[in-house]
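Let me begin by presenting the structure, written as structure tokens, before commenting on it.
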Amino acid sequence: MRLLSVLLIGFLCLAGTYAQKYQLSPAYNDPYLTDDKTGTHDFWVQNASLPVFYGFHDWNFQDNSGIMEINGDEMHITGKIYPTVNMGDCHRYNVDLVFKKDKSGNVMPKKELRESAYVPHGPIDPATWKYYTFVQGKWTGFGCDPQNVVFSGAEGGMPLQLGYGANGKNGDNGISVWLIYGYTIVDINCNIRPIITQSPTQPPTQPPTYPPTQPPTQPPTQPPTYPPTYPPTYPPTYPPTYPPTHPPTYPPTYPPTQPPTQPPVQDCSTLECPEGFHCEIVNNRRTCVCDTTVPPTHPPTQSPTYPPTQPPTQPPTYPPTYPPTYPPTQPPRASCDNVRCPRGYHCECNHWENVARCVRNEEPTHRPKPPHHGCRPDSCARGEKCICVRGKIYCIPKTTCDQVRCPRKHHCECNRKGQVFCVPDCPKLTCKQVGCPENHECVSRRGELHCVYVRPPTGRWGDDLSDLGYNQASVEAAIDAYEAQRGQRPHNNIPSNNLHQENNDNLGDGFYDGVEIGFADGGFDVNDLNGF
């Protein structure tokens with residue numbers, strides 16, 4: 001009895017430390033649940049131009065080496081990855097990521113599928129997802145030119161999410177998380193499939209309590225634990241031919257010398273299966289079996305009908321309006337496990353049509369955008385620039401031309417967006433090389449050339465007299481006095497035969513184009529104005 005208790009306690013301790021393992025595979029893109037064109041990768045790198053990624057965006061686990069092990073509250077992801085675009089490339093990495101179960105209960109799920117895929121419109125329920133926060137992780141390189149990639153955390157502090165539809169690509173059971181390396185993001189999108197391992201066989205919890213069904217045919221192999229009432233004088237010559245009149249009232253104090261003829265009955269009450277699996281007894285052994293039936297997205301509109309227990313005695317008088325009474329058998333769910341595709345192709349499983357096809361690998365043209373950071377126009381003061389590093393906002397001074405030293409024959413310029421550039425110097429021009437428009441002339445001011453407007457001459461007589469050094473007001477007063485003395489009208493009404501001019505210009509417009517003005521009766525010369 002004590003031995004059985006020790007064995008039972010040891011088995012319970014082993015069951016408490018039993019770890020569940022999952023096989024990781026690339027998450028395919030389901031066009032019925034998402035508009036995203038990417039998919040079928042385990043890891044996707046946002047900035048593949050960094051030297052540690054060798055120019056490759058997509059990385060997958062090699063030879064089904066991706067394993068996710070959950071032991072209590074700790075998750076451990078391991079495996080070997082290679083670039084999917086060039087499978088013959090010699091760059092390889094060993095993956096080692098550690099996560100811890102999040103128990104805060106205030107995590108917002110990252111929904112990357114269409115809104116119609118989630119409840120109440122679709123079958124995916126984010127309330128059933130589990131979350132694991134990042135602890136540590138790295139890629140250790142091997143092969144040619146090995147390098148190491150050490151991750152600093154998760155984008156925005158978002159944890160890894162696990163469940164049906166959590167991979168962000170389809171509705172299967174999977175995981176997804178955005179890890180940070182420097183200033184770039186490494187996206188994980190994987191489907192998971194549990195690896196069924198047989199748990200250790202439980203010893204019998206109680207000794208057998210049933211009495212023997214037949215009398216013993218041979219004497220006991222060991223002496224009884226209690227002394228006999230009197231010593232036997234000789235061994236019996238033949239076994240007794242009749243059974244005992246009544247069974248023993250107490251169990252034996254020692255374990256049976258022979259094993260029981262039947263194994264102990266297994267019970268599913270103590271075996272916990274992962275999501276998507278249930279316990280069944282097969283050949284008297286407990287095992288976790290995959291759920292083959294897909295739960296309906298809406299309740300049935302009618303109650304199911306059952307086949308009749310007896311055949312009808314009379315044929316029906318009218319044809320039935322309902323479908324056959326026997327339920328259709330559920331076809332097996334399509335799987336890519338046994339499908340081998342040629343080079344350059346991969347297997348995709350369409351659960352809506354329940355078929356598995358080999359499709360050509362395509363270079364992804366669209367990448368998921370990382371979550372927007374919190375930088376706003378008013379986050380920093382004037383002259384500072386806002387940046388977001390690992391989910392935190394920092395204000396750094398903007399670069400100006402005072403802080404930039406350009407090479408020889410170059411100078412610094414700053415555009416409207418505050419960006420600073422070193423541009424080559426232009427050769428200096430002279431006014432002889434600049435062509436200005438009409439009525440403009442070239443002028444050099446502070447080392448810069450400008451075309452300025454030059455007012456053309458108006459041709460008025462006052463301007464000509466002023467150019468000769470006469471005062472315009474005095475000249476007009478002298479002309480008015482002279483005309484008043486002669487008793488004549490102003491010059492614009494003088495007949496054209498009473499005056500003459502050197503240039504024979506028309507005086508009807510009221511302006512004197514020439515300098516000399518003469519009259520027929522003796523004349524008036526401009527030199528006579530010296531007395532005024």
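Each residue, glycine too, has its Cβ placed from N, Cα and C.
None of the substitutions listed is reflected here, since the structure keeps the original residues.
What Swiss-Prot says about the natural variant Thr233 to Ser is this: In strain: WS576 and WS380B.
The natural variant Thr237 to Ser is recorded by Swiss-Prot, whose note states: In strain: WS576 and WS380B.
According to Swiss-Prot, the natural variant Thr261 to Ser carries the annotation: In strain: WS380B.
Sequence annotations record features per position, and here Swiss-Prot assigns domain 'Follistatin-like 1' to 267-289.
Here the residue is the original one, but Swiss-Prot notes a natural variant at this spot, Pro315 to Ser: In strain: WS576.
The domain 'Follistatin-like 2' (335-359) scores a mean pLDDT of 84 in the predicted structure. Taken from Swiss-Prot, the feature domain 'Follistatin-like 2' applies to 335-359.
Annotation source Swiss-Prot lists domain 'Follistatin-like 3' at 400-423. Residues of the same chain lying 6 or more positions beyond the ends of the domain 'Follistatin-like 3' (400-423) and with a Cβ under 8 Å from any Cβ of it are 385.
Taken from Swiss-Prot, the feature domain 'Follistatin-like 4' covers 430-452.
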Residue counts (helix, strand, coil, in that order) that DSSP gives for the domain 'Follistatin-like 4' (430-452): 3 helix, 11 strand, 9 coil
